[in-house]
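Asks: Below you will find the structure I want to go over with you.
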Amino acid sequence: MAAASVTPPGSLELLQPGFSKTLLGTKLEAKYLCSACRNVLRRPFQAQCGHRYCSFCLASILSSGPQNCAACVHEGIYEEGISILESSSAFPDNAARREVESLPAVCPSDGCTWKGTLKEYESCHEGRCPLMLTECPACKGLVRLGEKERHLEHECPERSLSCRHCRAPCCGADVKAHHEVCPKFPLTCDGCGKKKIPREKFQDHVKTCGKCRVPCRFHAIGCLETVEGEKQQEHEVQWLREHLAMLLSSVLEAKPLLGDQSHAGSELLQRCESLEKKTATFENIVCVLNREVERVAMTAEACSRQHRLDQDKIEALSSKVQQLERSIGLKDLAMADLEQKVLEMEASTYDGVFIWKISDFARKRQEAVAGRIPAIFSPAFYTSRYGYKMCLRIYLNGDGTGRGTHLSLFFVVMKGPNDALLRWPFNQKVTLMLLDQNNREHVIDAFRPDVTSSSFQRPVNDMNIASGCPLFCPVSKMEAKNSYVRDDAIFIKAIVDLTGL
């Protein structure tokens, strides 16, 4: 007899992903790598299939429920019931943890000479190395951890500052541009040499400062001279003849334009009168259009109200349809459950004798060989109407010592409705048979339960651990004689001795 599987308890703790492989100062062995992130294991956990994972990686994988072990699938060693990742069966691998933490490590930061063990790196140096590159939260640039504070205070172009002249907030990169427009920025008068004149008062100073050079008042008619404010009158006296000549020239140039403007004025009056007539016509048209717009707006509002009512009705009907779909879905589930129970009741027997026909044998065996469906459970059967509930479990490509060479057949004690009235542990002789369909050479094996085994105690879960015959029938024997497999089907018979019940 052989037990199928046992699931040890486990727990998970959330930490960080694995250590970078650049940390190790020696050649890295594959057994120290996480099967998920492929980095050095951090707080290793071992799954029931034997693969190791970082605590963080395993928790991430199991966040959506139990999963198939990707490493088993990749290595081609997937095993049904074993290659499953679940929190209840994973456990902390303290031996691997001690090995990993004792590995020699070096700091990966350029220029850092720190050396020690991986455990010392995690507890004393990780995240604290002054030469480690970190991201500046302001400018998003990379700076060394030891220089981060100085960078944030004096060098970061995105650091927050305030103008020392007007106290306006700005970032470091915009200080110079702000000084070009700052109203309090100090300026120096080129005329009188006065310093620290706020920009907002500089133009007032220029108007009153006698030393500032300003354009001549006749610059509009051609004088290009600039003179100090206090010498403006002296300049006008000295340049009186030139200014009069410039003024005369401007007047002579403007005279013909004035005549043209007079003629243009009469044309403009005529155009204005024409435009007034057109405007009156357009006003009448606009009044008509306004009334039409109001009518269309009222129609649109009525349509909008009707649309909202229709939308509310559609939403109400949609909600009812969803409720009906949910109700139909629940009824479908209930119907499927009832159909399954009816099928189980039709297949069940109540005298301790059960014959199980396995159809599509070739296809099911091929699926077992491929590892897709290695085991099949039979319908339940009973020793009596109120007796023990049992089923069979068969591995068409073998299990354990019989894998690949034998047909493995197991007996399973299931949780039944009348277990409280029965005698435990289960102690009835069990006979298992592969029937020769010519009724000559049946393959028979029998055993009496080991009452100390958990397989035969009163079930706590839906079914106990399977127990039976991993070497029940050689595959070669079945293939050599075609009377065991006929019409692509085999028959398994189980007989439970009812003596003493």
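The count begins at 1 with the first shown residue.
Heads up, the Cβ atoms here are built off N, Cα and C, so glycines get one too.
Straight out of Swiss-Prot:
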- 351-496: domain 'MATH' (DOMAIN)
- Ser11 to Asp: Slight increase of TNF-dependent activation of NF-kappa-B and activation of JNK (MUTAGEN)
- Ser11 to Ala: Reduces global phosphorylation. Partial reduction of TNF-dependent activation of NF-kappa-B and activation of JNK (MUTAGEN)
- Lys31 to Arg: Abolishes 'Lys-63'-linked polyubiquitination (MUTAGEN)
- Thr117 to Ala: Loss of phosphorylation site. Abolishes activation of NF-kappa-B (MUTAGEN)
- Ile285 to Ala: Strongly reduced interaction with BIRC3 (MUTAGEN)
- Val288 to Ala: Strongly reduced interaction with BIRC3 (MUTAGEN)
- Glu292 to Ala: Strongly reduced interaction with BIRC3 (MUTAGEN)
Asks: In terms of DSSP three-state secondary structure, what is the assignment for Ile285 (mutagenesis position)?
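Replies: The residue in question, Ile285 (mutagenesis position), is helix (DSSP, three-state).
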Asks: Work out the three-state DSSP category of Glu292 (mutagenesis position).
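Replies: In three-state terms, Glu292 (mutagenesis position) counts as helix.
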Asks: For Lys31 (mutagenesis position), write down the residues of its own chain that are at least 6 apart in sequence and whose Cβ falls under 8 Å from its Cβ; none is a fine answer.
Replies: Arg52, Ala96
Asks: To the nearest whole angstrom, state the Cα distance for the pair Val288 (mutagenesis position) and Thr117 (mutagenesis position).
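Replies: Answer for this pair: 91 Å between alpha carbons.
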Asks: Average the per-residue pLDDT over the domain 'MATH' (351-496) and send me the rounded value.
Replies: 93
Asks: Taking only the Cα atoms, work out how far Glu292 (mutagenesis position) lies from Thr117 (mutagenesis position), in Å, as a whole number.
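Replies: Between the alpha carbons of Glu292 (mutagenesis position) and Thr117 (mutagenesis position) there are 87 Å.
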Asks: Determine the Cβ neighbour count for Val288 (mutagenesis position): the number of other Cβ atoms within 10 Å of its Cβ.
Replies: 9
Asks: If H, G and I count as helix, E and B as strand, and all else as coil, what does DSSP give for Lys31 (mutagenesis position)?
Replies: helix
Asks: From the Cα of Ile285 (mutagenesis position) across to the Cα of Thr117 (mutagenesis position), what is the distance in angstrom?
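Replies: Just about 92 Å between their Cα atoms.
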Asks: Quick check on the domain 'MATH' (351-496): DSSP residue counts for helix, strand, coil, in that order please.
Replies: 25 helix, 55 strand, 66 coil
